[in-house]
Amino acid sequence: MWLFTVNQVLRKMQRRHSSNTDNIPPERNRSQALSSEASVDEGGVFESLKAEAASPPALFSGLSGSLPTSSFPSSLVLGSSAGGGDVFIQMPASREEGGGRGEGGAYHHRQPHHHFHHGGHRGGSLLQHVGGDHRGHSEEGGDEQPGTPAPALSELKAVICWLQKGLPFILILLAKLCFQHKLGIAVCIGMASTFAYANSTLREQVSLKEKRSVLVILWILAFLAGNTLYVLYTFSSQQLYNSLIFLKPNLEMLDFFDLLWIVGIADFVLKYITIALKCLIVALPKIILAVKSKGKFYLVIEELSQLFRSLVPIQLWYKYIMGDDSSNSYFLGGVLIVLYSLCKSFDICGRVGGVRKALKLLCTSQNYGVRATGQQCTEAGDICAICQAEFREPLILLCQHVFCEECLCLWLDRERTCPLCRSVAVDTLRCWKDGATSAHFQVY
């Protein structure tokens, strides 16, 4: 019985409570809901997002009229009218305001700090506006990123453009200079061709060792002598041979092109003399000078030639720097001569060091290995790997490879490693031992 009575009492209380809540006005019901939400989030950091279902149509009518302040809760309200495009943002309420609403239970609207309104002709939502601004800034940054070309690139383009415009005039100037000095250019080309032919032919004869041709060597000597005498005789009025013995040629004025002409002729003549001396060494028979020792003489002759060739232009450059005109500044000429002498002294010291090393190598005997026994020659196949013939005076290196003495000496005049295993065999000067002559043009 008592359970039945309690059940009836509970049903009556439930019906009464439901009737009371149904009769509450909408404004009070809404205020109680906001009060309960504020009491849950006392910090006010995370406000609930509520969309007003019963808001009047005038809420999204634009900015033509004044908006009522009591129609927005202290939260973020996003909405759009039928036309689309009206957006309102309300900043979150502070802690004090949230607490006040929780205590009082009534809702007090706070004036929004930021109010963004986009008309229907501009867009549909705030997110599109923010995204568009972000894309706009990124596009502007992307446009500025490539920027203008680097200064070096722009300068290079300017130089190329200038060359394109000035190239015809440069070619005209070069053509004029070549026509003015056509005789000197032709003589220099002819002497350079003669030197290249004689140098390559001599190296070929040196590589033949005892099989060299004496007739070819005599032809080289005659060819070089004929070219030298022809040039000196043709320009005998200038007395170009005086520069070979450090005397002044017969020229009224010495300009830059005359200086190059005299220095060039003297340098080619000295090269011809160097090749002629090497031809005499090649022509010597084996009884007088062994093949393995000829490379040392080639080296000494070349070093002495380069030293003498570097000394010949000195007096010519002194004369050109000081000049014959008395109006020239002696102070400037003296300074330039001192600078030239300093630079030239370093070059001469290097040449003297090369001559000293070559003479030291000439006076010392060079042993590339020891005599090989018959058993070692048999193990090596009785055939030299260089000349592909039977061993003659075989030598065995530290790497246990056997070669002919002459073949090995000729090989090590060009290289410093074993022909088979490429291990280092010697560590001495090997330049110019093959009979070659330097093609360097000694201008200064």
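Each residue, glycine too, has its Cβ placed from N, Cα and C.
These numbers come from a predicted model, not from an experiment.
For Cys387 to Ala, Swiss-Prot lists a mutagenesis experiment annotated as follows: Loss of E3 ubiquitin-protein ligase activity. DSSP assigns Cys387 (mutagenesis position) to coil, not to a helix or a strand. Counting only same-chain residues six or more apart in sequence, the Cβ atoms lying under 8 angstroms from the Cβ of Cys387 (mutagenesis position) belong to Cys404, Cys407.
In this structure, His401 (mutagenesis position) belongs to neither helix nor strand by DSSP; it is coil. Here Swiss-Prot describes His401 to Ala as a published mutagenesis experiment; the accompanying note says: Loss of E3 ubiquitin-protein ligase activity.
Here Swiss-Prot describes Cys418 to Ala as a published mutagenesis experiment; the accompanying note says: Loss of E3 ubiquitin-protein ligase activity. In the three-state DSSP assignment, the secondary structure recorded for Cys418 (mutagenesis position) is coil. A sphere of 10 angstroms centred on the C-beta of Cys418 (mutagenesis position) encloses 20 other C-beta atoms.
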Cβ neighbours of His401 (mutagenesis position) where a neighbour is any other Cβ within 10 Å: 20
Rounded Cα separation (Å) that holds between His401 (mutagenesis position) and Cys418 (mutagenesis position): 8
